[in-house]
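Since the structure comes first, as structure tokens, the remarks are kept for the end.
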Amino acid sequence: MALKQLSSNKCFGGLQKVFEHDSVELKCKMKFAIYLPPKAETGKCPALYWLSGLTCTEQNFITKSGYHQAASEHGLVVIAPDTSPRGCNIKGEDESWDFGTGAGFYLDATEDPWKTNYRMYSYVTEELPQLINANFPVDPQRMSIFGHSMGGHGALICTLKNPGKYKSVSAFAPICNPVLCPWGKKAFSGYLGTDESKWKAYDATHLVKSYPGSQLDILIDQGKDDQFLSDGQLLPDNFIAACTEKKIPVVFRSQEGYDHSYYFIATFITDHIRHHAKYLNA
């Protein structure tokens, strides 16, 4: 599958690149960002996938989070895809910021008119890793995932639905229980239909209750002054309770004074890179 390089910038000895390709799953052109650390010049490196939140593109993380130095030092290839298909000309895809374009919710839609293109779950877990493994110096056996908000939800569900696929997972202010929050209800009813039993297949709090897999070590940072926390969009307490019941360890850090923004992410990103490096470089 042909990759078209759109940009390449040297950063902390490595290269931050952006590529475009024709996605089979999403049936449109997709962009992704990839950071190749200095170590990638001489051998295969672990791959760490970042999933962004609502309204984001592949650009937000690479320009705002300040992750490059830590990724360079730990020798991690970091991949950041877009958050939805683009330019599919589906009626209503650009009408609201929390549904459609920029709001793929990392699921495979089953409802018309979304089901043909809105297959971000399969894109992130299957198509994109296959593309990365085939074209870049990464070790396919060493892969981890993290994300923010909608992308934190994505990172958690991708891990919980695929035991053993990812070595580690972490999240910043994830949407933990989407079947119960306004964002989730809107997205899931649109993409998955009105049968709420189908929604649980993409809800981290429900997935963790039946998680059969190997031991996970989950790291979550949550700003205490996050407006979406107080609005009931994120519901981390429900997820933590479910993890506690299943004896799955979660390090949940409530960060005084921090909000939902990339300033919050930038503050703690090095901790998250370190968390993943511990498992990826083991």
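Cβ coordinates come from backbone N, Cα and C, glycine included.
For Ser149 (active site, charge relay system), the same-chain residues that are 6 or more apart in sequence and have a Cβ closer than 8 Å to its Cβ are Gly53, Leu54, Phe172, Ala173, Pro174, Ile175, Phe228, Leu234, His260. Sequence annotations record features per position, and here Swiss-Prot assigns active site, charge relay system to Ser149 (among others) based on similarity to another entry.
For Glu196 to Gly, Swiss-Prot lists a natural variant annotated as follows: In allele B. Non-local contacts of Glu196 (variant position) by the CB criterion (under 8 A, 6+ apart in sequence, same chain) comprise Val179, Phe188.
Cβ neighbour count for Asp226 (active site, charge relay system) (all protein chains, 10 Å cutoff from its Cβ): 22. Marked as active site, charge relay system by Swiss-Prot on the basis of similarity to another entry: Asp226 (among others).
Among the features that Swiss-Prot reports, active site, charge relay system is placed at His260 (among others). Under the DSSP three-state reduction, His260 (active site, charge relay system) is assigned to coil, being neither helix nor strand.
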Notebook entry, point to check: So how many other Cβ atoms are close to His260 (active site, charge relay system), meaning within 10 Å of its Cβ?
Noted result: 21
